[in-house]
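Below is one structure, written out as C-alpha coordinates, with a few remarks after it.
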Amino acid sequence: MNPTLGLAIFLAVLLTVKGLLKPSFSPRNYKALSEVQGWKQRMAAKELARQNMDLGFKLLKKLAFYNPGRNIFLSPLSISTAFSMLCLGAQDSTLDEIKQGFNFRKMPEKDLHEGFHYIIHELTQKTQDLKLSIGNTLFIDQRLQPQRKFLEDAKNFYSAETILTNFQNLEMAQKQINDFISQKTHGKINNLIENIDPGTVMLLANYIFFRARWKHEFDPNVTKEEDFFLEKNSSVKVPMMFRSGIYQVGYDDKLSCTILEIPYQKNITAIFILPDEGKLKHLEKGLQVDTFSRWKTLLSRRVVDVSVPRLHMTGTFDLKKTLSYIGVSKIFEEHGDLTKIAPHRSLKVGEAVHKAELKMDERGTEGAAGTGAQTLPMETPLVVKIDKPYLLLIYSEKIPSVLFLGKIVNPIGK
(Lines of atoms letter the chains of each structure in order from A and count residues from 1; the text may use other names and numbers.)
(Lines give C-alpha, C1' and ligand atoms only; values in the text may rest on other atoms or scores of the structure.)
Protein backbone atom coordinates (compact mmCIF):
# COMPACT_ATOMS: atom_id res chain seq x y z
CA MET A 1 0.00 0.00 0.00
CA ASN A 2 1.39 3.39 -0.96
CA PRO A 3 1.53 5.96 1.84
CA THR A 4 -1.13 8.63 1.50
CA LEU A 5 -1.07 12.31 2.21
CA GLY A 6 -4.24 13.49 3.91
CA LEU A 7 -5.50 16.95 3.10
CA ALA A 8 -8.12 18.56 5.29
CA ILE A 9 -9.23 22.10 4.56
CA PHE A 10 -10.90 23.66 7.57
CA LEU A 11 -12.22 27.09 8.43
CA ALA A 12 -10.96 27.94 11.90
CA VAL A 13 -8.57 30.11 13.89
CA LEU A 14 -4.83 30.49 13.23
CA LEU A 15 -2.13 32.55 14.86
CA THR A 16 -1.40 35.92 13.27
CA VAL A 17 0.59 35.55 10.07
CA LYS A 18 3.85 37.53 9.93
CA GLY A 19 6.02 38.39 6.94
CA LEU A 20 8.78 35.80 6.70
CA LEU A 21 10.55 36.57 3.43
CA LYS A 22 14.04 37.84 4.22
CA PRO A 23 16.10 40.05 1.90
CA SER A 24 19.45 38.74 0.66
CA PHE A 25 20.69 42.10 -0.63
CA SER A 26 22.62 44.99 0.88
CA PRO A 27 20.88 47.59 3.13
CA ARG A 28 21.72 50.38 0.64
CA ASN A 29 19.58 48.77 -2.06
CA TYR A 30 16.96 47.43 0.34
CA LYS A 31 14.39 50.19 -0.11
CA ALA A 32 14.42 50.19 -3.91
CA LEU A 33 14.46 46.42 -4.19
CA SER A 34 11.80 45.94 -1.51
CA GLU A 35 9.54 48.44 -3.29
CA VAL A 36 9.90 46.53 -6.55
CA GLN A 37 9.33 43.22 -4.78
CA GLY A 38 6.32 44.66 -2.97
CA TRP A 39 4.84 45.91 -6.25
CA LYS A 40 5.33 42.50 -7.90
CA GLN A 41 3.72 40.74 -4.93
CA ARG A 42 0.74 43.11 -5.03
CA MET A 43 0.26 42.51 -8.75
CA ALA A 44 0.51 38.73 -8.26
CA ALA A 45 -1.93 38.88 -5.34
CA LYS A 46 -4.40 40.93 -7.37
CA GLU A 47 -4.32 38.40 -10.21
CA LEU A 48 -4.65 35.48 -7.77
CA ALA A 49 -7.65 37.15 -6.13
CA ARG A 50 -9.29 37.41 -9.55
CA GLN A 51 -8.59 33.73 -10.27
CA ASN A 52 -9.87 32.75 -6.81
CA MET A 53 -13.16 34.46 -7.60
CA ASP A 54 -13.36 32.63 -10.93
CA LEU A 55 -12.66 29.33 -9.14
CA GLY A 56 -15.34 30.11 -6.55
CA PHE A 57 -17.98 30.78 -9.20
CA LYS A 58 -17.04 27.58 -11.08
CA LEU A 59 -17.27 25.45 -7.94
CA LEU A 60 -20.53 27.10 -6.85
CA LYS A 61 -22.12 26.31 -10.23
CA LYS A 62 -20.94 22.69 -10.14
CA LEU A 63 -21.98 22.14 -6.53
CA ALA A 64 -25.38 23.75 -7.17
CA PHE A 65 -25.91 21.48 -10.18
CA TYR A 66 -25.01 18.28 -8.32
CA ASN A 67 -26.67 19.32 -5.04
CA PRO A 68 -30.03 20.86 -6.01
CA GLY A 69 -32.01 22.36 -3.16
CA ARG A 70 -29.02 22.34 -0.81
CA ASN A 71 -27.27 25.25 0.90
CA ILE A 72 -23.73 25.76 -0.38
CA PHE A 73 -21.02 27.65 1.47
CA LEU A 74 -17.30 27.60 0.73
CA SER A 75 -14.10 29.61 0.80
CA PRO A 76 -12.40 29.64 -2.61
CA LEU A 77 -9.45 31.42 -0.98
CA SER A 78 -9.01 28.61 1.54
CA ILE A 79 -9.12 25.92 -1.14
CA SER A 80 -6.75 27.77 -3.47
CA THR A 81 -4.26 28.45 -0.68
CA ALA A 82 -4.05 24.78 0.28
CA PHE A 83 -3.54 23.54 -3.27
CA SER A 84 -1.08 26.30 -4.09
CA MET A 85 0.94 25.09 -1.12
CA LEU A 86 0.79 21.54 -2.51
CA CYS A 87 2.31 22.91 -5.73
CA LEU A 88 5.53 23.20 -3.70
CA GLY A 89 5.63 19.41 -3.63
CA ALA A 90 4.11 18.51 -7.00
CA GLN A 91 5.86 17.93 -10.33
CA ASP A 92 5.18 17.30 -14.02
CA SER A 93 1.59 16.45 -15.02
CA THR A 94 0.34 16.57 -11.41
CA LEU A 95 1.60 20.14 -11.05
CA ASP A 96 0.28 21.09 -14.50
CA GLU A 97 -3.17 19.76 -13.65
CA ILE A 98 -3.40 21.79 -10.43
CA LYS A 99 -2.25 24.93 -12.24
CA GLN A 100 -4.77 24.34 -15.02
CA GLY A 101 -7.70 23.64 -12.69
CA PHE A 102 -6.95 26.57 -10.37
CA ASN A 103 -6.06 29.04 -13.15
CA PHE A 104 -2.41 29.28 -12.00
CA ARG A 105 -0.92 28.21 -15.35
CA LYS A 106 0.02 31.68 -16.64
CA MET A 107 1.80 32.70 -13.43
CA PRO A 108 5.47 31.86 -12.74
CA GLU A 109 5.69 29.57 -9.72
CA LYS A 110 7.72 32.07 -7.68
CA ASP A 111 5.07 34.75 -8.27
CA LEU A 112 2.36 32.25 -7.34
CA HIS A 113 3.78 31.56 -3.89
CA GLU A 114 4.83 35.16 -3.22
CA GLY A 115 1.34 36.29 -4.24
CA PHE A 116 -0.31 33.97 -1.71
CA HIS A 117 2.24 35.05 0.90
CA TYR A 118 1.16 38.66 0.31
CA ILE A 119 -2.55 37.77 0.52
CA ILE A 120 -2.10 35.90 3.81
CA HIS A 121 -0.01 38.71 5.29
CA GLU A 122 -2.31 41.52 4.17
CA LEU A 123 -5.63 39.90 5.06
CA THR A 124 -4.64 38.71 8.52
CA GLN A 125 -6.08 41.20 11.00
CA LYS A 126 -6.89 41.16 14.68
CA THR A 127 -8.70 44.12 16.23
CA GLN A 128 -11.64 44.61 18.56
CA ASP A 129 -13.95 44.85 15.54
CA LEU A 130 -12.43 42.26 13.22
CA LYS A 131 -10.53 39.02 13.38
CA LEU A 132 -9.38 37.44 10.12
CA SER A 133 -6.77 34.69 10.18
CA ILE A 134 -5.44 32.48 7.40
CA GLY A 135 -2.82 29.77 7.60
CA ASN A 136 -1.72 26.16 7.36
CA THR A 137 -0.52 23.33 9.58
CA LEU A 138 1.36 20.20 8.49
CA PHE A 139 0.89 17.08 10.61
CA ILE A 140 3.86 14.89 9.62
CA ASP A 141 4.81 11.32 10.52
CA GLN A 142 8.49 10.82 11.35
CA ARG A 143 8.59 8.00 8.76
CA LEU A 144 8.04 10.49 5.93
CA GLN A 145 11.34 12.40 6.19
CA PRO A 146 10.14 15.26 3.96
CA GLN A 147 12.51 17.45 1.98
CA ARG A 148 13.88 20.35 4.02
CA LYS A 149 13.24 22.72 1.09
CA PHE A 150 9.54 21.79 1.03
CA LEU A 151 9.19 22.50 4.75
CA GLU A 152 11.14 25.76 4.52
CA ASP A 153 9.13 27.01 1.54
CA ALA A 154 5.88 26.01 3.23
CA LYS A 155 6.92 28.02 6.28
CA ASN A 156 8.29 31.04 4.42
CA PHE A 157 5.47 31.45 1.91
CA TYR A 158 2.50 30.02 3.83
CA SER A 159 3.57 30.38 7.48
CA ALA A 160 2.97 26.64 7.81
CA GLU A 161 3.31 25.19 11.29
CA THR A 162 4.78 21.66 11.46
CA ILE A 163 3.60 19.14 14.08
CA LEU A 164 5.05 15.63 14.45
CA THR A 165 2.27 13.03 14.43
CA ASN A 166 2.32 9.25 14.88
CA PHE A 167 0.07 8.06 12.04
CA GLN A 168 0.88 4.44 12.91
CA ASN A 169 -1.62 4.94 15.74
CA LEU A 170 -4.59 6.31 13.77
CA GLU A 171 -6.82 6.78 16.82
CA MET A 172 -4.17 8.82 18.63
CA ALA A 173 -3.40 10.85 15.48
CA GLN A 174 -7.08 11.61 14.96
CA LYS A 175 -7.42 12.79 18.56
CA GLN A 176 -4.28 14.94 18.31
CA ILE A 177 -5.51 16.67 15.14
CA ASN A 178 -9.08 17.15 16.38
CA ASP A 179 -7.84 18.52 19.71
CA PHE A 180 -5.57 20.93 17.84
CA ILE A 181 -8.43 22.16 15.63
CA SER A 182 -10.75 22.49 18.61
CA GLN A 183 -8.16 24.53 20.51
CA LYS A 184 -7.53 26.84 17.56
CA THR A 185 -11.26 27.42 17.07
CA HIS A 186 -11.97 27.93 20.78
CA GLY A 187 -14.17 24.83 20.75
CA LYS A 188 -16.28 25.89 17.75
CA ILE A 189 -15.19 22.94 15.58
CA ASN A 190 -14.92 19.55 17.27
CA ASN A 191 -14.32 16.04 15.92
CA LEU A 192 -13.72 17.38 12.43
CA ILE A 193 -11.64 14.37 11.33
CA GLU A 194 -13.87 11.30 11.47
CA ASN A 195 -11.35 8.86 10.05
CA ILE A 196 -7.81 8.76 8.68
CA ASP A 197 -6.80 6.45 5.85
CA PRO A 198 -4.34 3.71 6.87
CA GLY A 199 -0.95 4.53 5.39
CA THR A 200 -1.32 8.29 5.87
CA VAL A 201 2.03 9.95 6.53
CA MET A 202 1.09 13.63 6.31
CA LEU A 203 -2.02 15.73 6.75
CA LEU A 204 -2.31 19.36 5.70
CA ALA A 205 -4.86 21.57 7.42
CA ASN A 206 -5.70 24.96 5.95
CA TYR A 207 -7.55 27.45 8.12
CA ILE A 208 -9.42 30.66 7.60
CA PHE A 209 -11.39 32.25 10.40
CA PHE A 210 -13.50 35.38 10.09
CA ARG A 211 -15.30 37.22 12.86
CA ALA A 212 -16.55 40.76 12.43
CA ARG A 213 -19.24 43.11 13.53
CA TRP A 214 -21.41 45.14 11.21
CA LYS A 215 -20.45 48.75 10.66
CA HIS A 216 -24.05 49.50 11.67
CA GLU A 217 -25.65 46.72 13.68
CA PHE A 218 -29.21 45.43 13.50
CA ASP A 219 -31.43 45.91 16.54
CA PRO A 220 -32.32 42.45 17.92
CA ASN A 221 -35.49 43.91 19.43
CA VAL A 222 -37.03 44.36 15.97
CA THR A 223 -36.06 40.92 14.66
CA LYS A 224 -39.20 38.83 14.15
CA GLU A 225 -40.35 35.56 12.64
CA GLU A 226 -41.26 35.92 8.97
CA ASP A 227 -41.73 33.72 5.91
CA PHE A 228 -38.78 32.71 3.74
CA PHE A 229 -40.02 31.30 0.45
CA LEU A 230 -38.30 28.13 -0.76
CA GLU A 231 -37.83 27.04 -4.36
CA LYS A 232 -40.73 24.54 -4.47
CA ASN A 233 -43.69 26.75 -3.56
CA SER A 234 -43.28 26.28 0.18
CA SER A 235 -42.00 28.47 2.98
CA VAL A 236 -40.34 28.30 6.38
CA LYS A 237 -40.38 30.70 9.31
CA VAL A 238 -37.04 32.42 9.90
CA PRO A 239 -35.84 35.14 12.29
CA MET A 240 -35.76 38.19 9.99
CA MET A 241 -33.48 41.08 10.98
CA PHE A 242 -34.45 44.61 9.97
CA ARG A 243 -32.63 47.90 9.64
CA SER A 244 -33.17 51.17 7.81
CA GLY A 245 -29.91 52.78 6.68
CA ILE A 246 -27.75 54.05 3.83
CA TYR A 247 -26.38 51.19 1.73
CA GLN A 248 -24.80 50.56 -1.65
CA VAL A 249 -27.53 48.96 -3.78
CA GLY A 250 -28.18 48.33 -7.46
CA TYR A 251 -30.15 46.27 -9.97
CA ASP A 252 -28.80 44.11 -12.81
CA ASP A 253 -31.22 44.05 -15.76
CA LYS A 254 -29.22 41.35 -17.56
CA LEU A 255 -29.38 38.83 -14.71
CA SER A 256 -32.61 40.11 -13.11
CA CYS A 257 -31.20 40.52 -9.61
CA THR A 258 -30.75 43.09 -6.85
CA ILE A 259 -27.26 43.64 -5.41
CA LEU A 260 -26.98 44.91 -1.83
CA GLU A 261 -23.78 45.62 0.11
CA ILE A 262 -23.85 45.57 3.93
CA PRO A 263 -20.46 46.65 5.30
CA TYR A 264 -18.61 45.16 8.23
CA GLN A 265 -15.92 47.09 10.03
CA LYS A 266 -12.47 47.42 8.42
CA ASN A 267 -13.08 47.13 4.64
CA ILE A 268 -14.99 43.83 4.68
CA THR A 269 -18.40 43.68 3.01
CA ALA A 270 -21.25 41.17 2.81
CA ILE A 271 -22.75 41.26 -0.68
CA PHE A 272 -26.27 39.87 -1.07
CA ILE A 273 -27.47 39.00 -4.59
CA LEU A 274 -31.24 38.50 -4.66
CA PRO A 275 -32.65 37.18 -7.96
CA ASP A 276 -36.14 37.99 -9.15
CA GLU A 277 -38.78 35.28 -8.84
CA GLY A 278 -37.77 32.20 -10.86
CA LYS A 279 -34.42 33.69 -11.93
CA LEU A 280 -32.00 31.87 -9.58
CA LYS A 281 -30.67 29.42 -12.19
CA HIS A 282 -30.38 32.26 -14.71
CA LEU A 283 -28.29 34.16 -12.15
CA GLU A 284 -26.06 31.16 -11.44
CA LYS A 285 -25.32 30.65 -15.14
CA GLY A 286 -24.21 34.27 -15.46
CA LEU A 287 -21.72 34.19 -12.59
CA GLN A 288 -18.23 35.19 -13.70
CA VAL A 289 -15.53 37.66 -12.69
CA ASP A 290 -16.64 40.26 -15.24
CA THR A 291 -20.18 40.02 -13.87
CA PHE A 292 -18.93 40.94 -10.41
CA SER A 293 -16.96 43.88 -11.84
CA ARG A 294 -20.08 45.08 -13.64
CA TRP A 295 -22.14 44.83 -10.44
CA LYS A 296 -19.75 47.26 -8.78
CA THR A 297 -20.57 49.88 -11.44
CA LEU A 298 -24.32 49.49 -10.85
CA LEU A 299 -24.24 50.39 -7.16
CA SER A 300 -25.29 53.72 -5.67
CA ARG A 301 -25.88 54.98 -2.14
CA ARG A 302 -29.54 54.84 -1.18
CA VAL A 303 -31.67 54.81 1.93
CA VAL A 304 -32.78 51.19 2.17
CA ASP A 305 -35.16 49.29 4.42
CA VAL A 306 -33.21 46.02 4.71
CA SER A 307 -34.63 42.70 5.88
CA VAL A 308 -32.07 39.88 6.13
CA PRO A 309 -32.55 36.42 7.68
CA ARG A 310 -30.41 35.50 10.63
CA LEU A 311 -28.58 32.30 9.76
CA HIS A 312 -26.13 29.70 10.99
CA MET A 313 -24.97 27.20 8.42
CA THR A 314 -22.16 24.76 7.69
CA GLY A 315 -20.94 23.64 4.29
CA THR A 316 -18.96 20.38 4.13
CA PHE A 317 -17.74 18.97 0.82
CA ASP A 318 -15.51 16.14 -0.35
CA LEU A 319 -12.94 18.01 -2.41
CA LYS A 320 -11.74 14.85 -4.10
CA LYS A 321 -15.09 14.68 -5.87
CA THR A 322 -15.64 18.44 -6.16
CA LEU A 323 -12.27 19.20 -7.76
CA SER A 324 -12.79 16.47 -10.34
CA TYR A 325 -15.43 18.82 -11.79
CA ILE A 326 -12.60 21.21 -12.77
CA GLY A 327 -10.20 18.50 -13.93
CA VAL A 328 -8.03 18.05 -10.82
CA SER A 329 -7.68 14.34 -10.04
CA LYS A 330 -4.09 13.08 -10.42
CA ILE A 331 -3.02 14.37 -7.00
CA PHE A 332 -5.51 11.89 -5.48
CA GLU A 333 -4.31 8.92 -7.54
CA GLU A 334 -1.51 6.36 -7.21
CA HIS A 335 0.42 7.83 -10.16
CA GLY A 336 0.32 11.41 -8.85
CA ASP A 337 3.75 13.04 -8.54
CA LEU A 338 4.47 14.62 -5.14
CA THR A 339 8.14 13.69 -5.10
CA LYS A 340 9.26 17.22 -4.16
CA ILE A 341 7.77 16.49 -0.72
CA ALA A 342 9.59 13.18 -0.31
CA PRO A 343 11.59 11.97 -3.36
CA HIS A 344 11.79 8.34 -2.33
CA ARG A 345 8.12 7.88 -1.39
CA SER A 346 5.09 7.40 -3.62
CA LEU A 347 2.56 9.85 -2.22
CA LYS A 348 -1.01 10.76 -3.03
CA VAL A 349 -3.64 12.92 -1.35
CA GLY A 350 -5.91 10.48 0.46
CA GLU A 351 -8.42 12.82 2.11
CA ALA A 352 -9.55 16.28 1.07
CA VAL A 353 -12.34 17.78 3.15
CA HIS A 354 -13.56 21.37 3.02
CA LYS A 355 -15.68 22.65 5.87
CA ALA A 356 -16.95 26.21 6.09
CA GLU A 357 -19.17 27.57 8.82
CA LEU A 358 -21.09 30.83 8.88
CA LYS A 359 -23.02 32.48 11.65
CA MET A 360 -24.70 35.78 10.80
CA ASP A 361 -26.76 37.68 13.35
CA GLU A 362 -27.65 41.21 14.43
CA ARG A 363 -24.12 41.97 15.60
CA GLY A 364 -22.33 40.59 12.58
CA THR A 365 -20.62 37.34 11.71
CA GLU A 366 -19.52 35.06 14.58
CA GLY A 367 -20.68 37.70 17.05
CA ALA A 368 -19.09 40.83 18.52
CA ALA A 369 -20.00 43.78 20.76
CA GLY A 370 -20.85 47.40 20.06
CA THR A 371 -23.52 49.62 18.62
CA GLY A 372 -23.76 52.09 15.76
CA ALA A 373 -26.05 54.92 14.70
CA GLN A 374 -26.61 56.57 11.34
CA THR A 375 -28.34 59.81 10.34
CA LEU A 376 -30.64 59.27 7.34
CA PRO A 377 -31.64 61.83 4.71
CA MET A 378 -35.35 62.47 4.16
CA GLU A 379 -36.12 60.30 1.13
CA THR A 380 -38.43 57.42 0.38
CA PRO A 381 -36.48 54.26 1.25
CA LEU A 382 -35.95 51.41 -1.18
CA VAL A 383 -37.21 48.13 0.28
CA VAL A 384 -34.91 45.09 -0.06
CA LYS A 385 -36.22 41.97 1.64
CA ILE A 386 -34.08 38.82 1.43
CA ASP A 387 -36.98 36.38 1.73
CA LYS A 388 -36.16 33.84 -1.01
CA PRO A 389 -33.04 31.92 -2.14
CA TYR A 390 -30.05 34.20 -2.70
CA LEU A 391 -26.30 34.29 -3.19
CA LEU A 392 -23.89 35.68 -0.61
CA LEU A 393 -20.29 36.87 -0.93
CA ILE A 394 -18.07 38.04 1.92
CA TYR A 395 -15.53 40.28 0.28
CA SER A 396 -12.36 42.08 1.35
CA GLU A 397 -11.80 45.43 -0.35
CA LYS A 398 -8.17 45.40 0.78
CA ILE A 399 -6.70 42.96 -1.82
CA PRO A 400 -9.58 42.81 -3.09
CA SER A 401 -10.66 39.19 -2.65
CA VAL A 402 -13.68 36.96 -2.07
CA LEU A 403 -13.25 35.27 1.30
CA PHE A 404 -16.48 33.24 1.29
CA LEU A 405 -19.14 32.43 -1.25
CA GLY A 406 -22.52 30.84 -0.72
CA LYS A 407 -25.93 29.94 -2.08
CA ILE A 408 -28.58 30.03 0.62
CA VAL A 409 -31.80 28.25 -0.29
CA ASN A 410 -33.00 27.79 3.30
CA PRO A 411 -31.51 29.85 6.19
CA ILE A 412 -32.55 27.24 8.76
CA GLY A 413 -31.80 24.17 6.64
CA LYS A 414 -28.69 22.20 5.71
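Each Cβ is built from the backbone N, Cα and C atoms, and glycine gets one as well.
If you look for the noted substitutions, you won't find them, since the model keeps the original residues.
According to Swiss-Prot, the protein has these features:
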- N221 to A: Reduced N-glycosylation. Loss of N-glycosylation; when associated with A-233 and A-267 (MUTAGEN)
- N233 to A: Reduced N-glycosylation. Loss of N-glycosylation; when associated with A-221 and A-267 (MUTAGEN)
- N267 to A: Reduced N-glycosylation. Loss of N-glycosylation; when associated with A-221 and A-233 (MUTAGEN)
- R302 to A or E: Significantly impairs KLK7 inhibition activity. Slightly enhances KLK7 inhibition activity; when associated with S-379 (MUTAGEN)
- D305 to C: Results in formation of an artificial disulfide bond which stabilizes the reactive center loop and enhances KLK7 inhibition activity; when associated with C-383 (MUTAGEN)
- E379 to S: Significantly enhances KLK7 inhibition activity. Slightly enhances KLK7 inhibition activity; when associated with E-302 (MUTAGEN)
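What Swiss-Prot annotates, mapped onto the structure for a quick look.
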residue	record	CB count, 10 Å
N221	mutagenesis position	7
N233	mutagenesis position	6
N267	mutagenesis position	14
R302	mutagenesis position	18
D305	mutagenesis position	15
* Considering only the mutagenesis positions N221, N233, N267, which residue has the minimal Cα-Cα separation from D305 (mutagenesis position)? -> N221
* Structure fact -> If you measure between the CA atoms of N267 (mutagenesis position) and N233 (mutagenesis position) and round to the nearest Å, you get 38
* Between N221 (mutagenesis position) and R302 (mutagenesis position), the C-alpha gap once rounded to whole angstrom -> 24
* **Length of the line joining the Cα atoms of N233 (mutagenesis position) and R302 (mutagenesis position), in Å** => 32
* Asked: By the DSSP assignment reduced to helix, strand and coil, which category contains N221 (mutagenesis position)?
  -> helix
